[in-house]
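Asker: Grabbed the feature section from Swiss-Prot, which reads as follows:
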type	residues	note
ACT_SITE	Glu360	active site
ACT_SITE	Asp393	active site
ACT_SITE	Asp396	active site
MUTAGEN	Glu360 to Gln	Complete loss of hydrolysis of O-antigen oligosaccharides
MUTAGEN	Asp393 to Asn	Complete loss of hydrolysis of O-antigen oligosaccharides
MUTAGEN	Asp396 to Asn	Complete loss of hydrolysis of O-antigen oligosaccharides
Amino acid sequence: MTDITANVVVSNPRPIFTESRSFKAVANGKIYIGQIDTDPVNPANQIPVYIENEDGSHVQITQPLIINAAGKIVYNGQLVKIVTVQGHSMAIYDANGSQVDYIANVLKYDPDQYSIEADKKFKYSVKLSDYPTLQDAASAAVDGLLIDRDYNFYGGETVDFGGKVLTIECKAKFIGDGNLIFTKLGKGSRIAGVFMESTTTPWVIKPWTDDNQWLTDAAAVVATLKQSKTDGYQPTVSDYVKFPGIETLLPPNAKGQNITSTLEIRECIGVEVHRASGLMAGFLFRGCHFCKMVDANNPSGGKDGIITFENLSGDWGKGNYVIGGRTSYGSVSSAQFLRNNGGFERDGGVIGFTSYRAGESGVKTWQGTVGSTTSRNYNLQFRDSVVIYPVWDGFDLGADTDMNPELDRPGDYPITQYPLHQLPLNHLIDNLLVRGALGVGFGMDGKGMYVSNITVEDCAGSGAYLLTHESVFTNIAIIDTNTKDFQANQIYISGACRVNGLRLIGIRSTDGQGLTIDAPNSTVSGITGMVDPSRINVANLAEEGLGNIRANSFGYDSAAIKLRIHKLSKTLDSGALYSHINGGAGSGSAYTQLTAISGSTPDAVSLKVNHKDCRGAEIPFVPDIASDDFIKDSSCFLPYWENNSTSLKALVKKPNGELVRLTLATL
């Protein structure tokens, strides 16, 4: 019998079948096996029992079972191993027909049997190898299903689990092109170790060198073309934009491919997928709620997104998460959301996840309209995650499209209520790292959000592209971005936002295009790093000094605090405060110089205190007659020269504001 999963051994909780209050064997006795908590002597309560042969095959036998003089079960006089398919009750009768023992549930008494049953309940009760199709196995499963052989599916194959709560343990692969669809999995179901692999090996590109340098020339990218499931991604129309000219260079068999082996969880609630892996793999949660992708085991993505939560019809998705794990490659984004809303509790999003070499963005919230409805997302979490070397962007968390703005938002807030890029997305965003993006490191839009602890490193394009309004950014580090010197700013903020703590340590010079900071409507504070002031464009640069401030100079004879007003000049300092050594190191003397720009010459006018250790002040005089409006404040005087520098005079403003002129000396 090949369709039996008999794995519960029929045995007495005692070593041999004995009478319940003695060590005497029940010689020539009989055993009846039935359902738990029933009388197994009644045929209506009995369950099938089998002899298990050495080759693992099973032969069903009739009851009662016979006990020999030694207290062991025999069949036709031979010792045999008897098994059944489930927990059971047991009644034992002696040779005279008297009941000597009754056990309502053997599992309560036998730790070994309990372990077998517990293992079955928490792992599987049905093996795929015992059934011709996955649907047959799913229909037979009670509480679990073991995928113990490779299963070849056809695209669109649908498996209906009938609402059962199952643990599906995968020890083998699902192989096929297209979607394998799981429906009606009960709330609390768990799929562990699933491995999806395409039948077809696609043509892939990898626009980087062996030493991980980006390739941007179309011909160089096409030169990397090869068939592989493990090293690259299938080119898409996005690559036609990223690498101009590549479309005409690619051979026909590398265009329009759509090779993905996708496990689709359709319209389920509370299903978790753990330790998923695969080659050309995808995992699509369509119309799902409170579902989780947990600890992805580095699946290599196919043509579609690797992990997708899509709720374009029905209710907005809620409670859907990517938690932990890592993915590689894929032609689209590693983790993406379409029309999800986590509500005020921010129930949903990405936590503790790593994306490597995504063909588009590492983590993406879709923007704009898809079909006839919005694909935008609200109230999600994006925390503690890393995106490494994506072909496009690291984290793309926008809602409105930028390149082709829509006139309205079907199924969403109208433009009249929330203008372009000003939706109340309310995402919780904290502790994200992007390294080496060929596009933008971190991008988003929206209004009224708080974003903290973002680090972007070594990106070819902008470090941060923020179409945000009235939002607060705290602890943002942009390090060595716009390395390809694109027509891009290292940081761009469109609306009136506040940036508190902007670290720019290690910024590479970008002598070609773009500013270091372009935030024409924002207030920025806490900038650190070697930043060229001419590359800063902000509405307000606020650096409040709390307590004592000290400017230290190491290895130089001077310390300086320099001032620059960009409305006056983006390249020249408007004023400065210097401290210079009098004499050499250790002289114990210095002088202080206060300067101002004049005639487009910085430091043209200066006041010096203690120059040459004189213990006095060097005051500049106006070189010609001073006009009355030269002096600004009362109780002040302004020295000036008159009569071809032969008469030294002073313009004095008395405490009452009256002006008088005094002759100090005639030469």
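Cβ coordinates are placed from backbone N, Cα and C, and glycine is handled just like the others.
Don't look for the substitutions in this one, it keeps the originals.
Could you place these features in context, so I can see how deep they sit and what lies close by?
Answerer: For the recorded site, Glu360 (mutagenesis position), the DSSP three-state label reads coil. Taking all protein chains in view, 23 other C-beta atoms sit within 10 angstroms of the C-beta of Glu360 (mutagenesis position).
A coil conformation is recorded for Asp393 (mutagenesis position) in the three-state DSSP classification, outside any helix or strand. For Asp393 (mutagenesis position), the number of other Cβ atoms no farther than 10 Å from its own Cβ, over all displayed protein chains, is 28.
When other Cβ atoms within 10 Å of the Cβ of Asp396 (mutagenesis position) are tallied across all protein chains shown, the result is 24.
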Asker: Between Glu360 (mutagenesis position) and Asp396 (mutagenesis position), how many Å separate their Cα atoms?
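Answerer: Here the two Cα atoms are 10 Å apart.
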